[in-house]
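Structure record follows, encoded as structure tokens.
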Amino acid sequence: MKQASAIPQPKTYGPLKNLPHLEKEQLSQSLWRIADELGPIFRFDFPGVSSVFVSGHNLVAEVCDEKRFDKNLGKGLQKVREFGGDGLFTSWTHEPNWQKAHRILLPSFSQKAMKGYHSMMLDIATQLIQKWSRLNPNEEIDVADDMTRLTLDTIGLCGFNYRFNSFYRDSQHPFITSMLRALKEAMNQSKRLGLQDKMMVKTKLQFQKDIEVMNSLVDRMIAERKANPDENIKDLLSLMLYAKDPVTGETLDDENIRYQIITFLIAGHETTSGLLSFAIYCLLTHPEKLKKAQEEADRVLTDDTPEYKQIQQLKYIRMVLNETLRLYPTAPAFSLYAKEDTVLGGEYPISKGQPVTVLIPKLHRDQNAWGPDAEDFRPERFEDPSSIPHHAYKPFGNGQRACIGMQFALQEATMVLGLVLKHFELINHTGYELKIKEALTIKPDDFKITVKPRKTAAINVQRKEQADIKAETKPKETKPKHGTPLLVLFGSNLGTAEGIAGELAAQGRQMGFTAETAPLDDYIGKLPEEGAVVIVTASYNGAPPDNAAGFVEWLKELEEGQLKGVSYAVFGCGNRSWASTYQRIPRLIDDMMKAKGASRLTAIGEGDAADDFESHRESWENRFWKETMDAFDINEIAQKEDRPSLSITFLSEATETPVAKAYGAFEGIVLENRELQTAASTRSTRHIELEIPAGKTYKEGDHIGILPKNSRELVQRVLSRFGLQSNHVIKVSGSAHMAHLPMDRPIKVVDLLSSYVELQEPASRLQLRELASYTVCPPHQKELEQLVSDDGIYKEQVLAKRLTMLDFLEDYPACEMPFERFLALLPSLKPRYYSISSSPKVHANIVSMTVGVVKASAWSGRGEYRGVASNYLAELNTGDAAACFIRTPQSGFQMPNDPETPMIMVGPGTGIAPFRGFIQARSVLKKEGSTLGEALLYFGCRRPDHDDLYREELDQAEQDGLVTIRRCYSRVENEPKGYVQHLLKQDTQKLMTLIEKGAHIYVCGDGSQMAPDVERTLRLAYEAEKAASQEESAVWLQKLQDQRRYVKDVWTGM
């Protein structure tokens, strides 16, 4: 430990201590400025209390250790207890009512619950949209005021089935007026000296009146619900009134219910309204981000009434909100106290009971965690949640005392921002400059804008989800056809995992299983060896759920082989917003079950609440049932009588397309999909691992063929051009040369366009002639004909710009080509090949790829070009299935048969892929006792801090004696560009020595420039060493190729 250091402190002013450093209306901002001056930790003495403030992410990581620190109620929150009592926000962790209420209310904020709130959220969001759409031109909008109305009405309706009807009032609801005044007074009381406070008689009387107004409304809500109970209403209030704590069996008393309602009405709207206000400000001051978010809203929110699933697909808008919370966390601090004497950072002593406050805005701008652009608004930094620095992002607080309503707030904010962007152009007509208003939370002060309606369809609202839930019929259980036992165990605090377990059991009964459910802890020491065991669980702040903790500890203590005979599968519930603990417990259970001898029925499934959870779950369930039925040799599946047969009539599995059948494709299940480039890079390279079926084999150096799908954006462009709907069903009939299409059977047009035809190929001459023949405008027809008649024009205007048939159809509306002709002219969607970057010697049924994601400005000058396959792969989630097949290249790109043969490997960028597999194989061979020949790897990338792929893994391989690595970089500032051929030239003598010893040379990557340059360098090396002519070096290299000692795996083009 370092020598103890005094904690920095600003200048002290006698009995006022450090108080003069605080500006009256800018308490939080004053503390931020002190942090700028004094650094990541400082002491601040108020009259009567001394506090420590931290903002450096390493120090925050320490104070967020719940074994050392717990939530502290500062003076401000203690004053809020006057009306918040021992509600969730203003209670101490040790108070019985916090623990009881926390357990009772958690299920209302599960992912499953969010879907139930969708129509109510949409109801209130629509009122905002309608209000703004009816404004006169140039009429000002007070953003924070309208967002306060919106978020109050939303929590009122979703939580308590109460309508504040704020949009139908000229002034704020009396509850809001009293609440805001009471919050401000509570904060003011916390800053006053004792004598000052005693003199504020009139202010204190108003404070009590405001508390009475809030209590009166809430007590009336409780009384009305008690007088008119409704079993069909499953909201927060019903849970508070009737639900029993699963631990104590007790319900909440009326006084605590009052405190909880007030807590949710305050916390459930103040922070979210501030978030939306700041988000609009950030977008208006960053037009390029506004455009990108608006494009996503247009692309995704295509229905008049947006569905829950569509809101989940607003990924960039969610990134905008996350980045807004990073720069402007609306709850800007949380306070803790030390449970025992401790030391921070190895040098700052903290005594027991010492308050420590985390300044979240400064934490979120810590350049040591976020990089040099920490002050910039860059939503893209949240594209890969796993890259978010651990303990450097805390907008919702920490651990078990983190905001219970996080998912609710983000779901609401995502919906509202998406709808606002879809329907309005936002105008910063005053050139507003940010001024932050402080109370318990922060928000933009006096932020006003104008809006202009966009040409979009009017929004309709139907509260259909609730009606659908009521109308659902209980599935009819079929009599068991085979009676195979199915035990579905769950670990659940929020209720999501338990609900999924119940649904899986119900599905199992319909399929003829004898199914039952139970908490994981109920089966400690008695997992059955007969039948299947399914485990559905979540992580809770990185720890097991309450009813799974004992099971996890029991698993850890088992010896290897003790679970032999148990057949199992795991599905995990999680949220990537908490990157550091995402899927920790499900993955731990899955790995330990396997390690202790159990047989895995299928790869783990992972549902991400920050993404399309239902899609992840459905994909895993389909795979689980298929592989479980196969494992137990069950052929008959009972019909699910509550599902219309029509819903499965038109399903088209990826491996059932004509192209897939032609290639013998099978389903690979995604086990991992992670970013390899750093957050500082603007590009993307993904490491993707697939589990392939038993019996499918591959070798190092093989290719994996992927049958991709066209993006939703591309497909939507086709639908829009031809006036089609995504749910239109068609039947294709035609001649034999169209055998790549699904003939003579119904198929949804969106499935056809997604999986069967190429939409991004440059238009062929034949296609252009056909387009011209269907064009009724003579000048436009002539333009199209000219593109075909002149080879130079065709190459320059079509091929060089990669203009597609769809591009021309959009450019020439007078072209009346029918959809069936368009479809007939499109080529079959071709497989894309990737070098396998793994070795079967490590995992026989796991294949990995290293995929460079193609996203760049289109050569046509029209927006962004996105590679079909790389973007399809990049967006796959764990548990998703991809149609794929294995191919061995004819070039002989395989490891030498003799491990002692030297190897020279050249693979810049993603060309490193096969060599990663080679190195894995060499590691296994070495462990088995083989003597390895020397191996050189030449790798190049742009910058060591951006795209040095697999750096740590390769460094370890080099330390283990498996390979010698030579690296070069082409984009390092103030340094000459370095490419692999330059390294080869430097190593001429070494290379020739190895080649004379029989070395095999492998080149993988770009075939247009890199590979020819490498070949030229090898020939020059031979000429220099042997004093040979160009002709002789050419013969020498050709001979190496003929002997399969010089092999290439290269590609050209975009």
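Backbone N, Cα and C define each Cβ position, glycine as well.
No noted substitution is present; original residues retained.
Among the mutagenesis entries in Swiss-Prot is F89 to V, noted as: Hydroxylates shorter substrates with higher conversion rates than wild-type, and in contrast to wild-type, is also able to convert medium-chain alkanes and aromatic compounds; when associated with Q-190. Within the same chain, residues at least 6 positions away in sequence whose Cβ sits under 8 Å from that of F89 (mutagenesis position) are L77, V80, T263, I266, A267.
Here Swiss-Prot notes a mutagenesis experiment, S190 to Q, with the remark: Hydroxylates shorter substrates with higher conversion rates than wild-type, and in contrast to wild-type, is also able to convert medium-chain alkanes and aromatic compounds; when associated with V-89. Same-chain residues at least 6 positions away in sequence with a Cβ under 8 Å from that of S190 (mutagenesis position) are, in sequence order, G74, K75, G76, Q78, K79.
Sequence-distant contacts of C403 (heme binding site), defined as residues of its own chain at least six apart whose C-beta falls under 8 angstroms from its C-beta, comprise A267, T271, A331, F396, G397, A409. The feature heme binding site is assigned by Swiss-Prot to C403.
Per Swiss-Prot, the feature domain 'Flavodoxin-like' maps to 486-625.
Its Cβ taken as reference, N575 (FMN binding site) is surrounded by 22 other Cβ atoms within 10 Å in the chains shown. Annotated FMN binding site per Swiss-Prot: 492-497, 539-542, 573-575, 581-583, in sequence order.
The domain 'FAD-binding FR-type' annotation in Swiss-Prot covers 663-896.
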Write out how many residues of the domain 'Flavodoxin-like' (486-625) are helix, how many strand and how many coil, based on DSSP.
56 helix, 35 strand, 49 coil
Restricting to the same chain and to sequence separations of six or more, state which residues have a Cβ under 8 Å from that of S539 (FMN binding site).
P545, G572, G574, T581, Y582, Q583, R584, I585, P586
For the binding-site residues listed here (S492, C573), which one has the lowest count of neighbouring CB atoms within 10 Å of its own CB?
S492
Out of T496, Y582, which has the highest number of nearby Cβ atoms, where nearby means within 10 Å of its Cβ, if these are the binding-site residues?
T496
Model confidence over the domain 'Flavodoxin-like' (486-625) (mean pLDDT, whole number):
88
